[in-house]
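**Student:** Next up is a structure, given as structure tokens.
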Amino acid sequence: MTEFHSGFVCLVGRPNTGKSTLTNALVGAKVAITSTRPQTTRHAIRGIVHSDDFQIILVDTPGLHRPRTLLGKRLNDLVRETYAAVDVIGLCIPADEAIGPGDRWIVEQLRSTGPANTTLVVIVTKIDKVPKEKVVAQLVAVSELVTNAAEIVPVSAMTGDRVDLLIDVLAAALPAGPAYYPDGELTDEPEEVLMAELIREAALQGVRDELPHSLAVVIDEVSPREGRDDLIDVHAALYVERDSQKGIVIGKGGARLREVGTAARSQIENLLGTKVYLDLRVKVAKNWQRDPKQLGRLGF
């Protein structure tokens, strides 16, 4: 009988390198927020990949970056705490962008603070976005940048190309161990955290670059509708830092907030498996990213 292997894999990389999309592709369900805006992941969400022979627990962290605010510093601290406690670090570098200072900075951080006994796998993401010769050129550049990688694996989370190969590579690097989670469980995040992330993702679609860093979502209340077994009421608040940002989220005559509500409600109904009434309110918490008390109140 084959020995069972299990362990924790942390995906790191600069913002917007496809880490959350890759997590969802590996798990086969939506457990991490995806957006075209950088630094949209706020919590270390664990996705779980099940097999008869192994179990991979994926930790999807915020993008590691040079911090400009207290929130940015806390997010970076979260990343470092996470990869100090994992078996494999998956460094994500996209195929469609040249290696830049941000990538080099992260590699240096891994060299200087990453645990010596942790396996490093480099994942070249978004290979569907460029021709094959550019993928090959990026693989060469990555091998020159990261000389201590156990493997370099090119993948496309969008098309699924080589995702199975990546799973095999990650599983092979795990130690022998038990199944930490029951079969069929895809994440250990509470439903309220996932709901807040889904609302946040819907609110980030098609807005200006500065908004992601200024938008937080708090679930105020979740309760079954009295007399209706098939309906759940979800009340949530979207916090921004300035009145001008409140206008961006709400839109003209509330049109954009209604679009956000429709998109988020559909995702939450899929998550909960039932009909949902979603009530969204937009509030201003001035400069919350730099205020320790407000950061704590908003879940950071």
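Even glycines carry a Cβ here, placed using N, Cα and C.
What Swiss-Prot shows for this protein is this:
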type    : residues              : note
BINDING : 13-20, 60-64, 125-128 : GTP binding site
DOMAIN  : 5-176                 : domain 'Era-type G'
DOMAIN  : 207-286               : domain 'KH type-2'
MUTAGEN : D87 to A              : No GTPase activity
**Student:** What are the DSSP helix/strand/coil residue counts across the domain 'KH type-2' (207-286)?
**Tutor:** 32 helix, 29 strand, 19 coil
**Student:** Taking G13, N16, K19, D87, I127 as the recorded positions to compare, which has the smallest set of other Cβ atoms within 10 Å?
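**Tutor:** Lowest Cβ count within 10 Å among the recorded positions (G13, N16, K19, D87, I127) is N16.
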**Student:** How many whole Å apart are the CA atoms of D87 (mutagenesis position) and N16 (GTP binding site)?
**Tutor:** 23
**Student:** Taking all residues of the domain 'KH type-2' (207-286) together, what is their mean pLDDT?
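**Tutor:** For the domain 'KH type-2' (207-286), the model's average pLDDT rounds to 84.
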**Student:** I want to verify one value. Collapsing DSSP to three states, which class is K19 (GTP binding site)?
**Tutor:** helix
